[in-house]
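As recorded in Swiss-Prot:
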DOMAIN    5-52  domain 'SpoVT-AbrB 1'
MUTAGEN   Arg15 to Ala  Abolishes DNA binding
DOMAIN    81-124  domain 'SpoVT-AbrB 2'
Amino acid sequence: MFRGATLVNLDSKGRLSVPTRYREQLLENAAGQMVCTIDIYHPCLLLYPLPEWEIIEQKLSRLSSMNPVERRVQRLLLGHASECQMDGAGRLLIAPVLRQHAGLTKEVMLVGQFNKFELWDETTWHQQVKEDIDAEQLATGDLSERLQDLSL
């Protein structure tokens, strides 16, 4: 399980160094093989260990190519999916087209989200967090049943 937000740097070749606390888990569970794709709802990337991505691919394969919405989701997620192998130094190369989509330059937030990571431009991440907090403070209390059961 991945959790927390960590500031990492992209080098001049577009590689990011995976924090040490995740490396062993990624090597053990995915042999360092990852898949990166775009988030179709936010200006960030989604980074999955290969076994987790294969579950997503199975679900995508069950969607209908005759349904325009389902086909669009398939096209966006699969069409942007890029395999990346963690190297011996614990780095992942993020494809240029993906970096461009998320506006990633040098400072990147690696955000753990259970079975995957999100990759955000640092400034965009902080803006998103502020927007999310502001939205929650303005919320009228219409919580889903699952959120009503969540006690912090």
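Including glycine, each Cβ sits where the backbone N, Cα and C put it.
Sequence unchanged from the original; the noted substitutions are absent.
The shown structure was predicted, so the numbers you read here are calculated from the model rather than taken from an experiment.
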Treating G and I as helix alongside H, and B as strand alongside E, what does DSSP give for the domain 'SpoVT-AbrB 2' (81-124) in helix, strand and coil?
10 helix, 21 strand, 13 coil
Under a criterion of Cβ-Cβ distance under 8 Å and sequence separation of at least 6, what residues of the same chain contact Arg15 (mutagenesis position)?
Asp87, Arg91, Leu92, Leu93, Ile94
